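Reading through the structure tokens given below for one structure.
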Amino acid sequence: MGKGSEDLVKKESLNSTPVNSDTFPAWAKDVAECEEHFVVSREKGLSSDEVLKRHQIYGLNELEKPEGTSIFKLILEQFNDTLVRILLAAAVISFVLAFFDGDEGGEMGITAFVEPLVIFLILIVNAIVGIWQETNAEKALEALKEIQSQQATVMRDGTKVSSLPAKELVPGDIVELRVGDKVPADMRVVALISSTLRVEQGSLTGESEAVSKTTKHVDENADIQGKKCMVFAGTTVVNGNCICLVTDTGMNTEIGRVHSQIQEAAQHEEDTPLKKKLNEFGEVLTMIIGLICALVWLINVKYFLSWEYVDGWPRNFKFSFEKCTYYFEIAVALAVAAIPEGLPAVITTCLALGTRKMAQKNALVRKLPSVETLGCTTVICSDKTGTLTTNQMAVSKLVAMGSRIGTLRSFNVEGTSFDPRDGKIEDWPMGRMDANLQMIAKIAAICNDANVEQSDQQFVSRGMPTEAALKVLVEKMGFPEGLNEASSDGDVLRCCRLWSELEQRIATLEFDRDRKSMGVMVDSSSGNKLLLVKGAVENVLERSTHIQLLDGSKRELDQYSRDLILQSLRDMSLSALRCLGFAYSDVPSDFATYDGSEDHPAHQQLLNPSNYSSIESNLIFVGFVGLRDPPRKEVRQAIADCRTAGIRVMVITGDNKSTAEAICREIGVFEADEDISSRSLTGIEFMDVQDQKNHLRQTGGLLFSRAEPKHKQEIVRLLKEDGEVVAMTGDGVNDAPALKLADIGVAMGISGTEVAKEASDMVLADDNFSTIVAAVGEGRSIYNNMKAFIRYMISSNIGEVASIFLTAALGIPEGMIPVQLLWVNLVTDGPPATALGFNPPDKDIMKKPPRRSDDSLITAWILFRYMVIGLYVGVATVGVFIIWYTHSSFMGIDLSQDGHSLVSYSQLAHWGQCSSWEGFKVSPFTAGSQTFSFDSNPCDYFQQGKIKASTLSLSVLVAIEMFNSLNALSEDGSLVTMPPWVNPWLLLAMAVSFGLHFVILYVPFLAQVFGIVPLSLNEWLLVLAVSLPVILIDEVLKFVGRCTSGYRYSPRTLSTKQKEE
């Protein structure tokens, strides 16, 4: 090994880090300097010994796999939630108390264990779902590996090694790339084998066209798109062959940096706005539960702890462990009542229903919380290529020669895809093409190596998209003499095939970057041999001496015609059209008898590309076309809808500035005549802006062109720091880090890479930007419905807490046991709450500005309303309990038919002193087929005997909550204007909940488990009489709400318009 090689190894060993583009800018050095730096020659490549040494330094050429989170840690993370911790504590305490449960607890046998077991089951299911989601979260990194090349052709020890595993490449390796190859590492182009080399790197950079590569070095500060002498791992060679030198491998490649950025973004994922609100609610709930439990405990201390005062000091303490345990159980019941156990399940169900609705609109949600987050999206950062545009090149204008010198004809071409049936040519002489138009069609069809195929109802290009667009144009032009009507089932390119049959192609003059044109020689059916040329308009025009007029006649190309063509070209370029010119001539005399044979003397001229310019001279110019990556038809209206909905649209693309600006003006991001100098920046220009956040706060649209992955990620990060809720769309590898970092990552389903899809929260099945806007509307509707059922469930829980608190405060026996409350929270409340998710959306839902992510889920007014409703629930449930014990009738309803004994309210409130009452006796009473008697212990009337009163309390609670679900149909709208049948699912859900309640009432085994008994008709009338007033109360509150809405919302509206600095 030479001294230079020894120095290199020594240097690398000292640094112990790979040489990468940060330490050696290979793109800014000439080929000789690169070979010298990596101590290699392109003729011999690296030696086997050198490869082994570099493997030890650089490792394998593959992306790192991050260490997965252990299953134990994943399980623990599922309990990192306030509500879950409260539930877990309640379950543990309930389980312990079940062992000490006695007669005073009111529960028997299995009933005592139902509550903790059900809570544990809820927690287990919740943990399983959470772990499943976590283990599926990092597939983006695996998908990234799939786009890496598997094999490479390498020069080692002076010998060409085919199919070497790409992971064995090291910096300094000499690699040969051929058309169709996937680039295995970041490499410096050191020699071109073909006359030209083009690489499709749009998935990495966002460019809409394949990029020509060269061996010439570029500026050291060039961005990815500007590194014309570099090819990058994961991109594809679409034209030409070359020799390259590996400069970076594995995690040091551009795709490796994307991998690192995805990992970094995954570590900074934040909770959704709803999750944050629920966590805040859980923390507040914890404090409230703690305070109320402590208060209940203090209120009832007198029942299990008493003392006498002797000489002013407390003496002779008496403590009852059974009663202490009993009141502790009441405190636990209070906790169970306060926690909306069914809320997580109902939220998940509502979000799942939302995903189904969105799927019907072609928005496939991968992560459930994204459904709700969409509703508060304030900024949509959209990629241009493939998202706002079709990513399918299409001809939009055709310019042909006129009937005389100095005249041009212009035709607008419709269509935005590779489907030949998509659009037509305006004012086109179908079947009556003149000679000039026929020649344009002939050149576009034959001087062309692309193909268009139909696959799964989609038309896709094979080869260069620009050439595929030309073939689609030929199909729209039709064929002369009525042959365009000829049937050819399944032939997508019918006209192109017919032209190819008439004009047999015998030689190809490949495109190169010097002359910027491609030519073909054809043996025409007319007996002549022609040279057909297409290329950059200026270059083709420069080599032309004549023009062809409408009737096919030739005229000398004068200066006026030349200037006219160039002016038309400039006008089209201002519209960001890429223009291609067409010309033809008779073949040079040397090729007059050429038939494509290698033995022909003229064939030698075709082997040397330097001859092509002279062959393609003295041309006859026939016309030119303007192509572009056209915007999607629906995008302009979708952006207008975003503006109406208060959502800002920012376009972030890797494409060049002029093209991006033209598209943005066309789709409505900018007005046609708007000054956008302060709104349109390149990625590098934005990074140099001093106050970046202030730039991003500008109202209206913004554009960032030539943006690299790091720029996209930085823009998303800054927007999130500024309090925006960001939806980021994209389809390429370059979009993946920003998709992962954004609040909502939206990937394209058709054109999107697997990397982008796996990094996203939502996939658009139709690749349509307007689908995002529809999904935002659906997200807002879902959020409104979620507010309805969250408030409904919380008001129910407030009612349960009020019921238990009043019971404890009044000193009467416990009205409802924990297992009954658990049943109500989980089962009875579930169907109505879920059905509220089907509430129809407001008609003006997309005409309102987005809610702020920190907007309160429950305002002070809403809390007051539900405190009032909750207090009524508590009064009603406790009241019906007292009524059964103390009244033989209520509002004309006879309650004495079961034969139960009446007691005074004072006796009920001091039931713990029953054993000291003289002559206290009670009669037996019936409940269904059961008879309850208390001859042996009359005081059991307040424990075992409370079963009927407890059933009435539970039934009133269920009935009130069913009627209260009707109140939740609208926040302030009366049931008169929004009747129950606007949501038939709610009526069905109420029937289901009542049905479930009847099941536990009238099925003996279940009635025993829940500690309840059947009710008579009169008792049901009492339940309804006590329950129905909840509708009237809430109607009054809604009326007050409507009357004061202006006062309550005007300050809020002003505050939302003020951005926090």
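Placement of Cβ uses the backbone N, Cα and C atoms for every residue, glycine included.
Taken from Swiss-Prot, the feature Ca(2+) 2 binding site applies to V336, A337, I339, E341, N825, D829, supported by similarity to another entry.
As annotated by Swiss-Prot, active site, 4-aspartylphosphate intermediate applies to D383. Around the Cβ of D383 (active site, 4-aspartylphosphate intermediate), the number of neighbouring Cβ atoms within 10 Å comes to 32.
What Swiss-Prot says about the natural variant I684 to K is this: In strain: cv. Landsberg erecta. The number of other Cβ atoms within 10 Å of the Cβ belonging to I684 (variant position), over all protein chains shown, comes to 15.
Residues or ranges marked as Mg(2+) binding site by Swiss-Prot on the basis of similarity to another entry: D731, D735. Counting Cβ atoms from all protein chains shown, D731 (Mg(2+) binding site) has 30 others lying within 10 Å of its own Cβ.
According to its DSSP assignment, N797 (Ca(2+) 1 binding site) is helical. Summarising the annotation, Swiss-Prot assigns Ca(2+) 1 binding site to N797, E800, T828, D829, E961.
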Practice problem: Check the binding-site residues D735, E800, D829 for other C-beta atoms within 10 angstroms of each C-beta and report the one with the most. | Solution: D735
Quiz item: So which recorded positions are near D383 (active site, 4-aspartylphosphate intermediate), with CA atoms within 10 Å, out of I339, I684, E800, N825, T828, E961?
Solution: none
Quiz prompt | Spatial separation of N825 (Ca(2+) 2 binding site) from E800 (Ca(2+) 1 binding site) - C-alpha basis, Å | solution = 10
Self-check item: All-chain count of other Cβ atoms within 10 Å of E961 (Ca(2+) 1 binding site)
Solution: 26
Exercise. Return the member of I339, D735, T828, E961 nearest to I684 (variant position) in space, with distance defined Cα to Cα and candidates limited to these binding-site residues.
Key: D735
Exercise. Write down the Cα-Cα distance for N797 (Ca(2+) 1 binding site) and I339 (Ca(2+) 2 binding site), rounded and given in Å.
Key: 7
Quiz item: When you average the Cβ positions of N797, E800, T828, D829, E961 for the Ca(2+) 1 site, which other residues in that chain have a Cβ within 8 Å of that mean position?
Solution: M793, S796, G799, L821, V824, N825, L957, V958
Quiz item: Which number gives the other C-beta atoms within 10 angstroms of the C-beta of T828 (Ca(2+) 1 binding site), all protein chains shown included?
Solution: 24
Quiz item: So for N825 (Ca(2+) 2 binding site), how many other CB atoms are inside 10 Å of its CB?
Solution: 23
Quiz item: Roughly how many angstrom lie between the C-alpha atoms of E961 (Ca(2+) 1 binding site) and D829 (Ca(2+) 2 binding site)?
Solution: 7
Quiz prompt | Cα proximity to N797 (Ca(2+) 1 binding site), best match among binding-site residues D731, N825, D829 | solution = N825
